[in-house]
Amino acid sequence: MKKLLPLAVLAALSSVHVASAQAADVSAAVGATGQSGMTYRLGLSWDWDKSWWQTSTGRLTGYWDAGYTYWEGGDEGAGKHSLSFAPVFVYEFAGDSIKPFIEAGIGVAAFSGTRVGDQNLGSSLNFEDRIGAGLKFANGQSVGVRAIHYSNAGLKQPNDGIESYSLFYKIPI
């Protein structure tokens with residue numbers, strides 16, 4: 001069953017209908033946890049196609065992000081999977097061919113177990129908090145770094161939480 005989860009995720013992501021007015025992106029990320037484990041993430045995002053506080057310095061925008069992460073490492077919680085969904089706010093600084101940006105978001109994530117790496121999350125359903133920074137190029141591609149924290153916000157004990165620190169690459173589709 002657990003080996004079928006990545007295939008089910010890819011099938012679900014490929015069957016999502018994206019409105020023609022919204023831009024979609026695919027991302028890949030490789031990261032490490034604070035406990036020496038590795039993470040591998042595939043994501044699909046949809047631009048909100050809205051801007052706020054647009055000035056000569058930059059603008060605030062955002063996107064919806066859906067992701068699948070494979071968690072490797074740890075004695076008791078190796079080989080776990082998670083699905084996540086989050087709204088992400090992005091402040092994009094002004095620029096011609098390269099636009100630096102910072103991002104932050106809070107969403108939800110469902111894990112294939114309560115132990116991930118050497119951490120006990122206490123619950124399979126957790127919150128996802130993220131911050132990141134990167135560069136967006138004129139062709140729509142982006143590269144950056146991201147820190148994501150997962151925990152159940154104290155709704156169930158134990159609540160060790162776990163982090164993923166990653167490098168990502170995003171391309172428009």
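Placed from the backbone N, Cα and C atoms, the Cβ positions cover glycine too.
Annotated in Swiss-Prot:
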ACT_SITE  HIS149  active site, charge relay system
ACT_SITE  SER151  active site, charge relay system
ACT_SITE  GLU163  active site, charge relay system
MUTAGEN   HIS81 to Ala or Asn  Does not affect LPS deacylation activity
MUTAGEN   SER84 to Ala or Cys  Does not affect LPS deacylation activity
MUTAGEN   HIS149 to Ala or Asn  No deacylation of LPS
MUTAGEN   SER151 to Ala or Cys  No deacylation of LPS
MUTAGEN   ASN159 to Ala  304-fold reduction in activity
MUTAGEN   GLU163 to Ala  142-fold reduction in activity
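Secondary structure at ASN159 (mutagenesis position), as computed by DSSP, is coil. Of HIS81, SER84, HIS149, SER151, all annotated as mutagenesis positions, the residue with the shortest Cα distance to ASN159 (mutagenesis position) is SER151. Minimal Cβ crowding within 10 Å, among the mutagenesis positions SER84, SER151, ASN159, is found at ASN159. Taking Cβ-Cβ distances under 8 Å and a sequence gap of 6 or more within the same chain, the neighbours of HIS149 (mutagenesis position) are GLU128, ASP129, ARG130, GLY161, ILE162, GLU163.
In the structure as shown, the Cβ atom of GLU163 (mutagenesis position) sits within 10 Å of 19 other Cβ atoms.
In the shown protein chains, 19 other C-beta atoms lie within 10 A of the C-beta of HIS81 (mutagenesis position).
In this structure the alpha carbons, written CA, of HIS81 (mutagenesis position) and SER151 (mutagenesis position) are 15 Å apart.
Counting only the Cα atoms, the space from SER151 (mutagenesis position) to SER84 (mutagenesis position) is about 13 angstrom.
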